[in-house]
Every structure is written in structure tokens, then in C-alpha cells.
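Everything below concerns the one structure shown next.
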Amino acid sequence: MPEQQRLATLDSSIVSRLPAYSQSLFEAKTQKGLTFEAIAQHLGRSEVAVAGLFYGQVQASAEDVDKLSELLSVPKEAIAAQMMGFPDRGRAGPMPPVEPLIYRLYEIVQNYGYAFKAVMNEKFGDGIMSAICFNTTVDKEVDETGAAWVVITLKGKWLPFTRF
């Protein structure tokens, strides 16, 4: 018997930190039995960008709102104004994170942040990696033993510091 697709749902402990539309979108997503991958295909965006829309961390276009409204059967008027406004990023969860998976990502930056910085500086010079001119993907790889591995790709434009 094949395993049933499990869906990401909204963690009730962070609802108060998210835009009002987040709960409606997650409820509709669950009701329709849709994954972020399926929604991303409908919107023509990446899975991570679509999940970011649901959490209020990514600004939606008018086309995103139209397509989400149609796919999820959510009234456009109920989501358009907030989703097309300016996101209030970085407030979805506590700092440091307490959710174990999110904490592992935080821990990666704690443990390897200076190493990443040193290697980037050697390759690109003095500057930073943009999180604005940026994209990311999450992929799954299975090794020869059958173990599943997460592959997270972070791609940001290099922004050199300017002399002034």
C-alpha cells in the first residue's frame, strides 16, 4: 500500500505572528489536499516561494492572487489587499528558533557561518550574498543505501561592498 501524501499545515503556535490570510490559505490547501509543489506548478513559482507566500514572507503579484483564489476557492477580495502589500518579514517565529527543523538550519549558520563567509570572501572579495536578489530550492536525494538526503540550494547575487 503506497504511503499517503502528507501535507504541511499551519503551526497554531505562530498564527498570531502571521498575516490574517495565512490561516485561510493553509485551511484551503489542506481541504483541497494540495502540496506546495502542486500549488507552485499552478502559480509558475518555486515551492519555497509559494510557502513563503503562505507565511507572509513573500509579496504576491496580482497574478499570484488570481491563481491562488481560483485554485484554493478562496475569495480574491479576502486575500488580495494583504497579500499584495509589503511583507513584514522575519517575525514568523521566535529567535532563536524552537521548532527542531528550523533550529537545525539556524545551527548550520551558527556552526558554519564564518566558514561560509571566509570561502565566499576568498572567491568573490569583500561583500555579501543578497537575500533579495535570491532564489532557493529544496530537493531530495536517495543514496545507494536508501537513505534520504535533503539538498538545499541557496543562490544569491554577490554584492561587493563599495568604497566611499
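The backbone N, Cα and C atoms fix where each Cβ goes, and this holds for glycine too.
The active site feature in Swiss-Prot is assigned to Arg104 (among others). Taken residue by residue with DSSP, Arg104 (mutagenesis position) is part of a helix. Long-range Cβ neighbours of Arg104 (mutagenesis position) (same chain, at least 6 residues apart, Cβ-Cβ under 8 Å): none.
Annotated active site per Swiss-Prot: Glu107 (among others), in sequence order. The Cβ of Glu107 (mutagenesis position) lies under 8 Å from the Cβ of no residue that is in the same chain and 6 or more residues away along the sequence.
The active site feature in Swiss-Prot is assigned to Ser130 (among others); the stated evidence is sequence analysis. Same-chain residues at least 6 positions away in sequence with a Cβ under 8 Å from that of Ser130 (mutagenesis position) are, in sequence order, Gly156, Lys157, Trp158, Leu159.
According to Swiss-Prot, the mutagenesis experiment Arg104 to Ala or Leu carries the annotation: Abolishes catalytic activity.
Swiss-Prot documents Glu107 to Ala or Asp as a published mutagenesis change and attaches the note Abolishes catalytic activity.
The DSSP secondary structure for Ser130 (mutagenesis position) is strand. For the mutagenesis experiment Ser130 to Ala or Thr, the note given by Swiss-Prot reads: Abolishes catalytic activity.
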